[in-house]
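> Okay, here's the structure, questions in a sec.
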Amino acid sequence: MRKHPQTATKHLFVSGGVASSLGKGLTASSLGQLLTARGLHVTMQKLDPYLNVDPGTMNPFQHGEVFVTEDGAETDLDVGHYERFLDRNLPGSANVTTGQVYSTVIAKERRGEYLGDTVQVIPHITDEIKRRILAMAQPDADGNRPDVVITEIGGTVGDIESQPFLEAARQVRHYLGREDVFFLHVSLVPYLAPSGELKTKPTQHSVAALRSIGITPDALILRCDRDVPEALKNKIALMCDVDIDGVISTPDAPSIYDIPKVLHREELDAFVVRRLNLPFRDVDWTEWDDLLRRVHEPHETVRIALVGKYVELSDAYLSVAEALRAGGFKHRAKVEICWVASDGCETTSGAAAALGDVHGVLIPGGFGIRGIEGKIGAIAYARARGLPVLGLCLGLQCIVIEAARSVGLTNANSAEFDPDTPDPVIATMPDQEEIVAGEADLGGTMRLGSYPAVLEPDSVVAQAYQTTQVSERHRHRYEVNNAYRDKIAESGLRFSGTSPDGHLVEFVEYPPDRHPFVVGTQAHPELKSRPTRPHPLFVAFVGAAIDYKAGELLPVEIPEIPEHTPNGSSHRDGVGQPLPEPASRG
């Protein structure tokens with residue numbers, strides 16, 4: 001007789017076919033938001049079919065950003081979508097990789113836990129995947145068991161890498177019973193311009209591949225650049241053996257935050273609720289409708305330059321971009337993000353060309369020396385012009401380096417970029433020295449996860465947060481060198497937030513009488529921003545950018561800036577010059 005240890009929780013699997021990047025993560029997130037708005041407790045999980053244990057050491061150009069959870073896991077960027085749409089924190093177990101699964105199974109084999117069995121993909125690998133899927137149905141820290149677990153299966157049906165995950169999902173349905181498991185398949189319906197036709201054959205083949213491994217989808221998401229006509233939906237329902245109510249047309253939406261409305265219009269949430277026999281209420285659109293009004297009916301527009309080294313792939317800064325937009329929503333403003341390659345800002349003329357028409361500058365996190373002098377140059381330009389600046393993680397470190405150079409430490413640098421610098425104003429954290437030296441594992445060893453900080457009561461950041469006790473997520477190996485605090489303070493830079501013991505600098509800023517808004521944080525506040533609850537630092541930053549834009553036409557004396565060079569010196573005489581007093585805007 002089949003056992004049902006978790007009959008209270010339903011499982012919904014989301015797979016993809018035909019092509020990658022169809023929006024499985026956004027589809028899953030939007031459905032999760034809809035079910036949450038119906039009063040259900042939803043949690044989510046991403047299964048990634050790569051052999052890396054986590055994405056922490058992967059190239060951002062290949063993978064996009066690394067999303068850090070509260071408990072310190074380095075996860076896929078889709079977990080960020082889940083948190084933003086569900087408006088709740090997820091644990092590190094929300095991301096499962098092939099690397100994690102194989103590492104666990106091999107470790108068990110070495111300990112002799114398989115009692116001499118021949119260890120194979122089936123059943124040992126699939127059993128470990130099933131264990132991790134079913135574990136998501138356990139009660140959370142508050143003792144609440146989820147009503148629904150939505151699990152996104154990465155990759156595309158037909159990929160070799162995804163097969164163990166799909167097989168495990170099939171076995172979960174067999175184990176829990178068909179009435180407790182739902183399969184949602186996302187497929188492409190391409191439009192052929194020469195013939196003016198939408199083609200259903202790729203979707204039919206994708207579903208056939210899924211059925212060949214024992215999975216018949218309960219519903220299909222048809223991705224297209226236009227609505228799929230009813231006649232084609234009926235054809236797909238017939239050929240793929242799916243209820244017509246489960247064939248969902250999802251044309252491209254103006255904003256990702258419109259997707260829940262698109263799915264609701266097609267009645268996907270109602271179909272899922274009926275199919276899984278879930279308790280529910282009508283969708284409460286109060287909060288989401290307010291968000292959509294702010295998205296589509298802005299009162300003004302501001303331009304923010306994101307000065308980074310991975311700007312060719314916007315996914316490398318996905319959470320930063322979404323946090324900026326959310327900060328704009330709070331002000332009923334549209335934030336236009338100007339993607340600026342940091343290499344181009346190394347000189348004053350380069351910075352002026354790149355930043356001359358923006359209303360704020362954001363310096364995001366990153367690793368490695370490439371582009372660092374450009375980030376520092378962008379800060380120098382913005383500080384002299386009175387442009388609002390927000391620095392995140394590495395951004396804080398660049399603000400500190402720029403401040404140090406402005407008070408005579410012309411060779412100030414980070415130990416990360418120049419281990420032999422005479423003035424390492426940014427130093428390796430003591431517990432990271434062995435790792436940086438190459439004597440320990442690189443992956444998963446940074447200062448990761450949520451840490452508390454104490455803010456100075458009268459600081460800009462305390463005013464933004466409306467409290468002096470905060471907690472933010474981190475991902476770094478380097479910190480401000482406390483031996484240089486007094487010297488750096490001569491620039492006017494204030495260390496406005498530290499760890500509770502006062503040792504680690506968490507926030508820096510210039511007082512409002514020195515600059516309208518320059519704030520840096522060692523943390524990654526973008527990871528806690530939500531579209532309906534924007535992060536206070538981003539709200540304050542966008543507000544400062546709006547004020548700057550409003551003051552652009554006022555008569556302001558612009559000081560002349562000495563030409564900036566990568567080592568912080570002047571082209572004229574090779575001697576470092578302190579920056580002129582920054583322009584102040586009322």
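Glycine too: its Cβ is placed from the backbone N, Cα and C atoms.
What Swiss-Prot shows for this protein is this:
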BINDING   SER20, LYS199, THR200, LYS201, PRO202, THR203, GLN204, LYS235  UTP binding site
BINDING   SER20, ASP159, ILE160, GLU161, LYS199, THR200, LYS201, PRO202, THR203, GLN204, LYS235  CTP binding site
MUTAGEN   VAL186 to Gly  14-fold reduction in catalytic activity. 10-fold decrease in affinity for ATP but no change in affinity for UTP. Causes resistance to the anti-tubercular compounds 7947882 and 7904688. Catalytic activity cannot be inhibited by the active metabolite of 7947882
ACT_SITE  CYS393  active site, nucleophile
ACT_SITE  GLU526  active site
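What's the neighbourhood like for each of these?
In the three-state DSSP reading, PRO202 (UTP binding site) counts as helix. Sequence-distant neighbours of PRO202 (UTP binding site) (same chain, 6+ apart, CB under 8 A from its CB) are GLY17, VAL18, SER187, LEU188, VAL189, PRO190.
Within its own chain, ILE160 (CTP binding site) has no residue 6 or more apart in sequence whose C-beta sits under 8 angstroms from its own. ILE160 (CTP binding site) carries neither a helix nor a strand DSSP state and counts as coil.
For the recorded site, VAL186 (mutagenesis position), the DSSP three-state label reads strand. Of all Cβ atoms in the protein chains displayed, 30 besides its own lie within 10 Å of the Cβ of VAL186 (mutagenesis position).
Around CYS393 (active site, nucleophile), the same-chain residues at least 6 positions away in sequence with a Cβ under 8 Å from its Cβ are PRO364, GLY365, GLY366, HIS474, ARG475, HIS476, THR521, GLN522, ALA523, HIS524.
Long-range neighbours of GLU526 (active site) (same chain, six or more residues apart, CB within less than 8 Å of its CB): SER319, VAL320, GLU322, ALA323, LEU392, HIS535, PHE538.
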> Cβ atoms within 10 Å, counted per site: which of SER20, THR200, THR203, GLN204 has the most, among these binding-site residues?
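By the 10 Å Cβ neighbour count, THR203 comes out on top.
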> For the binding-site residues LYS199, LYS201, LYS235, work out the Cβ neighbour count at 10 Å and name the residue with the minimum.
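Fewest other Cβ atoms within 10 Å, among the binding-site residues LYS199, LYS201, LYS235, is found for LYS201.
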> Where the record says SER20, LYS199, THR200, LYS201, PRO202, THR203, GLN204, LYS235 bind UTP, what is the longest distance in Å from one Cα to another among those residues?
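Site span for UTP, by Cα atoms: 24 Å.
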> I'm trying to understand the geometry here, so how far is the Cα atom of LYS201 (UTP binding site) from the Cα atom of VAL186 (mutagenesis position), in Å to the nearest whole number?
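Pair distance, Cα basis, whole Å: 14 Å.
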> According to DSSP, which of helix, strand or coil covers LYS235 (UTP binding site)?
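Its secondary structure by DSSP: helix.
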> Would you identify the secondary structure of SER20 (UTP binding site) according to DSSP, in three states?
coil
> Given LYS199 (UTP binding site) and VAL186 (mutagenesis position), what distance in Å do their CA atoms have, once rounded to a whole number?
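Distance (Cα to Cα, whole Å): 15 Å.
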> Would you mind pulling the DSSP three-state label for CYS393 (active site, nucleophile)?
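Coil, per DSSP.
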